[in-house]
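Data first, discussion second: the structure below is written as structure tokens.
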Amino acid sequence: MRLEGKVALVTGGASGIGESIARLFIEHGAKICIVDVQDELGQQVSQRLGGDPHACYFHCDVTVEDDVRRAVDFTAEKYGTIDIMVNNAGITGDKVIDIRDADFNEFKKVFDINVNGVFLGMKHAARIMIPKMKGSIVSLASVSSVIAGAGPHGYTGAKHAVVGLTKSVAAELGRHGIRVNCVSPYAVPTRLSMPYLPESEMQEDALRGFLTFVRSNANLKGVDLMPNDVAEAVLYLATEESKYVSGLNLVIDGGFSIANHTLQVFE
């Protein structure tokens, strides 16, 4: 029970990686507040995880500061504190790659959720954590935070920004005993990512098609990256096992971002 007695707030916790994080945290003894805009899914996940007093759901649009403030205050009042803040909510945005065709409003929407939402989560978690002189803030970035060409421009720019925010806030909050890190996974099969499979690679079995495409481009063969694997990395950064780790972008990509896939020296 690596999180016995801890309290965590997980944004975007109603589905995908966020749901896996919430489930794993519960398994390790934490109390969880799932924050999302998907009310029905969020309530269902909360109940599947045992409901009150182990898990609860709170409606929150992470782009609205009052929503984030209320979600943080609700969690702290219900459970007495917040030990772990997981900024997981995010979107990929339109599949448009050609910058000449990119919609500026869509670009701003991606930044609003993926960057501003993370900033607000950090800001309001800090309100609770600073007086206690401890806490862990973990945000979800992406392999697109360290390379280009793996996603649309807005998504890539936003995930780079998450890494910058993580380092900047870690530099400030270290004096208060608060650790701030982020996790950058390679392609993971979720409801958010699977529609971005190239049409030429789609199969009748959507999951099989996605995994086939991802495996063909992966550096590390013979293993698939799944939502629970990302949750395990977040768990590590949330626990005392990483007590001296802060400002880290933990890249979980099987070496994809460090390999030059065009030269094929090792073929």
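Even glycines carry a Cβ here, placed using N, Cα and C.
Using a 10 Å Cβ-Cβ cutoff, Tyr155 (mutagenesis position) registers 23 neighbours. The active site, proton acceptor feature in Swiss-Prot is assigned to Tyr155; the stated evidence is a curator's inference.
Per Swiss-Prot, the feature NAD(+) binding site maps to 9-33; the stated evidence is similarity to another entry. The Cβ of Ile17 (NAD(+) binding site) has Asn88, Leu140, Pro185, Val188, Thr190, Pro227, Val230, Ala231 as same-chain neighbours under 8 Å, each 6 or more residues away in sequence.
In three-state terms derived from DSSP, Ser142 (mutagenesis position) belongs to neither a helical nor a strand segment and is classed as coil. Sequence annotations record features per position, and here Swiss-Prot assigns substrate binding site to Ser142.
For Ser142 to Ala, Swiss-Prot lists a mutagenesis experiment annotated as follows: Strong reduction in oxidoreductase activity toward 8-hydroxy-alpha-humulene and borneol.
Where Swiss-Prot documents Ser144 to Ala as a mutagenesis experiment, the accompanying text is: Increased oxidoreductase activity toward 8-hydroxy-alpha-humulene and borneol. Sequence-distant neighbours of Ser144 (mutagenesis position) (same chain, 6+ residues apart, CB-CB distance under 8 A): Ala150, Gly151, Tyr155, Thr156, Lys159, His160, Ser184.
In Swiss-Prot, a mutagenesis experiment is listed as Tyr155 to Ala, annotated with the note Strong reduction in oxidoreductase activity toward 8-hydroxy-alpha-humulene and borneol.
For Lys159 to Ala, Swiss-Prot lists a mutagenesis experiment annotated as follows: Abolishes all oxidoreductase activity. Packing around Lys159 (mutagenesis position) is summarised by its Cβ count: 27 other Cβ atoms lie within 10 angstroms of its Cβ, all protein chains included.
For Gly13 (NAD(+) binding site), the same-chain residues that are 6 or more apart in sequence and have a Cβ closer than 8 Å to its Cβ are Glu19, Ile21, Ala22, Ile32, Ile34, Val35, Asp36, Gly42, Val45, Val86, Asn88. Applying an 8 A CB threshold to same-chain residues 6+ apart, the list for Leu9 (NAD(+) binding site) reads Ile32, Cys33, Val35, Ala71, Val72, Thr75, Ile82, Ile84, Met85, Val86, Gly121, Ala125. In the three-state DSSP scheme, Cys33 (NAD(+) binding site) falls into the strand class.
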